[in-house]
Amino acid sequence: LRRKPGMDRSDLFNVNAGIVRNLVEQIAVTCPKACIGIITNPVNTTVAIAAEVLKKAGVYDKNKLFGVTTLDIIRSNTFVAELKGKQPQDINVPVIGGHSGVTILPLLSQVPGISFSEQEVADLTKRIQNAGTEVVEAKAGGGSATLSMGQVPG
């Protein structure tokens, strides 16, 4: 289920949690050694659901289950580059935490060669944390942030 205007990532939980659970149950049976990258929102909780399903099936490996939040890094690099008049590929903002609102934490103090005022840190952090909502509202619910998905045969 994709986000629509007025929804946040947690609104997707009821539908997406069931989808992730069903898919991971099948993975546990058909390809128990698979590396699993989860991008389904809310990533913070869908990864935990996947882990529990894999544990229940007796095939959980903490080194093979990933929550994909690279989008937050790309957005952070882009916003910092915009603000500082640089190219996004020349910026590297470490981002820790989850992929849901205030759990997204850009480590702006760790960006090499760039300093920020307290106001810039506050404004950038808020923009990065709310970027997903900004995209959904700009698209008026008319699409998904996902370019494509694929299934690799086991």
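Sequential numbering from 1, following the chain as shown.
Glycine residues also receive a Cβ, built from the backbone N, Cα and C atoms like all the rest.
As the structure is a computational prediction, the values presented were derived from the model and not from experiment.
The substrate binding site annotation in Swiss-Prot covers R3, R9, N41, R75.
Long-range Cβ proximity for T40 (NAD(+) binding site), meaning a same-chain Cβ under 8 A and a gap of 6 or more residues, is found for L12, N16, I19, V20, T46. Residues or ranges marked as NAD(+) binding site in Swiss-Prot: N16, I39, T40, N41, M149.
Annotation of the natural variant P32 to R in Swiss-Prot: In strain: WPP3. Of all the Cβ atoms in the protein chains shown, 15 others lie within 10 Å of the Cβ of P32 (variant position). Taken residue by residue with DSSP, P32 (variant position) is part of neither helix nor strand, so it is coil.
According to Swiss-Prot, the naturally occurring change I49 to M is described as follows: In strain: WPP7. Around the Cβ of I49 (variant position), the same chain contributes A17, V20, R21, V24, each under 8 angstroms and 6 or more positions distant in sequence.
Annotation source Swiss-Prot lists active site, proton acceptor at H99, citing similarity to another entry. Using a 10 Å radius centred on the Cβ of H99 (active site, proton acceptor) and all shown protein chains, the other Cβ atoms total 23.
Swiss-Prot documents V111 to D as a naturally occurring variant and attaches the note In strain: WPP25. In the three-state DSSP reading, V111 (variant position) counts as coil. Non-local contacts of V111 (variant position) by the CB criterion (under 8 A, 6+ apart in sequence, same chain) comprise V80, I91, N92, V93.
Record note (Swiss-Prot) on the natural variant E137 to K: In strain: WPP3. Under the DSSP three-state reduction, E137 (variant position) is assigned to helix.
Where Swiss-Prot documents G142 to A as a natural variant, the accompanying text is: In strain: WPP9 and WPP10.
Among the natural variants in Swiss-Prot is V152 to A, noted as: In strain: WPP24.
Here the residue is the original one, but Swiss-Prot notes a natural variant at this spot, P153 to A: In strain: WPP4.
Per Cα geometry, I39 is the residue among the recorded positions I39, N41, R75, H99 nearest to P32 (variant position). Counting neighbouring Cβ atoms within 10 Å of each of the recorded positions (N41, R75, E137), the lowest count belongs to E137.
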